[in-house]
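Novice: Here it is, the structure in full.
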Amino acid sequence: MPPPNPAYSPTEQQGRVLFPREVSRFFTGDPGHTLLVNGAPGTGKTLFTIRGLDVLERDGDVLYVSTRVDQDTVHEMYFREHSSLDKTHILDLSQDPFELPLDVDVPFEKLGLDSLLEWIQQIKAASKRLTIAFDSWELIYEYLASRHDDSPDIETVTTQLVSLARQENIRLLLVSETADSSPLEYIVDGVVTLQVAEDERGRTRRYLRLEKLRGVRIGNRLQPITLADGQFQAITPVELPTVRTGANNGTWEPRTNTKAKFSTGIGDLDPILSGGYNRGSVIHLDLGTDLSRDAWSVLTLPTIRNFLANEMGVAVVPPREGSPGLLHNDLNSVLTPRVFDTYCHVFETYAGPSRNRGTYEEDGQVETPLDTSQTATPSDAESPVGTETELSEKVETELSEENPPAPGEVVDTERSTTIGKELESPVEGGQLDYEPYMEYVEEVRKQSDGPLLHVISMDTARTAFETRLGDFANYVALHNDLAILITKPGTELRRRADRVADMHFRLERSGEAIMLYGENPLTPLLGIGIDRSQPIPEIILTEMV
């Protein structure tokens, strides 16, 4: 076969990473496997198959066989812009089944069910590791069966085909015309089903269900997918530690704020929101169940970074389950210590032990954390001041070693990250109070001389804010600030936050992936990914269409 078109050669991101790993392992493990691809019309079966051929072409020859439309039309619709495969990889059995991209000696003039297996054997003999996709298998069977007076049924032919594939180490994809269960599922080695539906607000939800894959352990049977840009892509899991940076990874380049908007700090999200968050607005970040304890940082960290990089003040009341020192460690790795110490104010409070500090839960139901590497240790849960103590000790140590306090400056390690002597902490007895908080941020405003960002976990700040949300929203609007209110599953605080919020976003888990979507404004489902090609990992969003 001709060499792949270099313009469309699959990269790691375009191929194996975005193609389900379990399916790749299914084909690259034991040779001779046959995969049945089920799904109703419009679910993306053909695009899934083409993506698979792109992946498998890297270690062998591939052939896409159809009877639906001619070679040129198939190539124009599915291959030309989105695949490394050219027309020679496409075969229309209804036109000329012997017009092959290989030098094949076929000892018969007409292709039928009785000669199909021999035809495949001749192709295999002229190729290296071979993959053939039949799309759709039912239509190809019917076309070939029409040439016989007394043809065997499709189950018999499929059994013979699968047996040949195992014997000759041929990889097969059989695309079905239906999503319904069929006897073919018991014959083949693997079965996947593509599904599509709309939620109550009209959002498209697409999934790939891994029914069975011989020889492969399936940890997550239902995987979110998208057909964005006319290509099949699996929306892959995100490990939250990769969202954050390590020491000396790079310097955050500030994104531009406009007179009407604050940048979200996420390049893919700003255009969806017509430039970012409105000035003077309240954003509700609604966390779904079974998210790791640091999931709140996915949407908020980029905004915090961008405010600080623009030398604007930030006040953060993080969730009490959050990793100790998360903000301090992240922000000091992408911004100068002076910027963090001057403009960022983090209030760690203690509001009682959580039943499971490693995850968000709903109505008493405890879920397994997505990111077990970030789960709190038993000592964290047992210490009544675990989060505060660990963070403050780290801050105190780093300040004393790198930035000694100026004469007369007080470092209040028990209540907030850094507090000058002229600022009185709003945290008393481990609890945040509303009026002292407002007085504190007014002093911060004088120092930064501009709008402020408030990031407040409502679960942590409940006693201070639950009866004052209306007043707080008015304050934010009056001063052209930005506030992000974070709520956890199954609490009344969700409804209260919604009543004052100008925008409402929800972060939820789908399979092992993390999805973001807007309830107000209404947005599509957006899969969260990470671009690690830059010194600072960047959030990327993939629309589910």
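One-based numbering along the chain as shown.
Glycine too: its Cβ is placed from the backbone N, Cα and C atoms.
The feature ATP binding site is assigned by Swiss-Prot to GLY39, ALA40, PRO41, GLY42, THR43, GLY44, LYS45, THR46. GLY39 to Ala appears in Swiss-Prot as a mutagenesis experiment; the accompanying note says: Does not repress gas vesicle overproduction in H.volcanii. According to Swiss-Prot, the mutagenesis experiment PRO41 to Ala carries the annotation: Represses gas vesicle production, decreased gvpA transcription in H.volcanii, active protein. Recorded in Swiss-Prot as a mutagenesis result, GLY42 to Ala carries the remark: Does not repress gas vesicle overproduction in H.volcanii. In Swiss-Prot, a published mutagenesis experiment is listed as GLY44 to Ala, annotated Does not repress gas vesicle overproduction in H.volcanii. Experimental mutagenesis is annotated in Swiss-Prot for ARG494 to Ala, with the remark: Significantly reduced accumulation of GvpE, a 'super-repressor' phenotype, in H.volcanii.
Looking at the shown structure, what environment does each listed feature sit in?
Specialist: Following the DSSP three-state reduction, the secondary structure of PRO41 (mutagenesis position) is coil. Applying an 8 A CB threshold to same-chain residues 6+ apart, the list for PRO41 (mutagenesis position) reads GLU177.
Sequence-distant contacts of GLY39 (mutagenesis position), defined by Cβ-Cβ distance under 8 angstroms and a gap of at least six in the same chain, are LYS45, SER176, ALA179, THR193, LEU194, GLN195.
Around the Cβ of GLY42 (mutagenesis position), a 10 Å sphere holds 9 further Cβ atoms from the protein chains shown.
Using a 10 Å Cβ-Cβ cutoff, GLY44 (mutagenesis position) registers 22 neighbours.
Around the Cβ of ARG494 (mutagenesis position), the number of neighbouring Cβ atoms within 10 Å comes to 18.
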Novice: Could you round the CA separation between GLY42 (mutagenesis position) and ARG494 (mutagenesis position) to a whole angstrom and send it over?
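Specialist: Taking the Cα atoms only, GLY42 (mutagenesis position) lies 36 Å from ARG494 (mutagenesis position).
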Novice: Using the CB centroid of GLY39, ALA40, PRO41, GLY42, THR43, GLY44, LYS45, THR46 as the ATP site centre, which other residues of the same chain sit with their CB within 8 A?
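Specialist: Those within range, site residues removed, are LEU194, VAL196.
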Novice: Have a look around LYS45 (ATP binding site) and count the other CB atoms within 10 A of its CB, chains all included.
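Specialist: Step by step: centre on the Cβ of LYS45 (ATP binding site), count other Cβ atoms within 10 Å, giving 24.
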Novice: Check the DSSP secondary structure of THR46 (ATP binding site), expressed as helix, strand or coil.
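Specialist: Note: THR46 (ATP binding site) is helical by DSSP.
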Novice: Based on DSSP, name the secondary structure state of ARG494 (mutagenesis position): helix, strand or coil.
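Specialist: Where ARG494 (mutagenesis position) sits, the three-state DSSP reduction gives helix.
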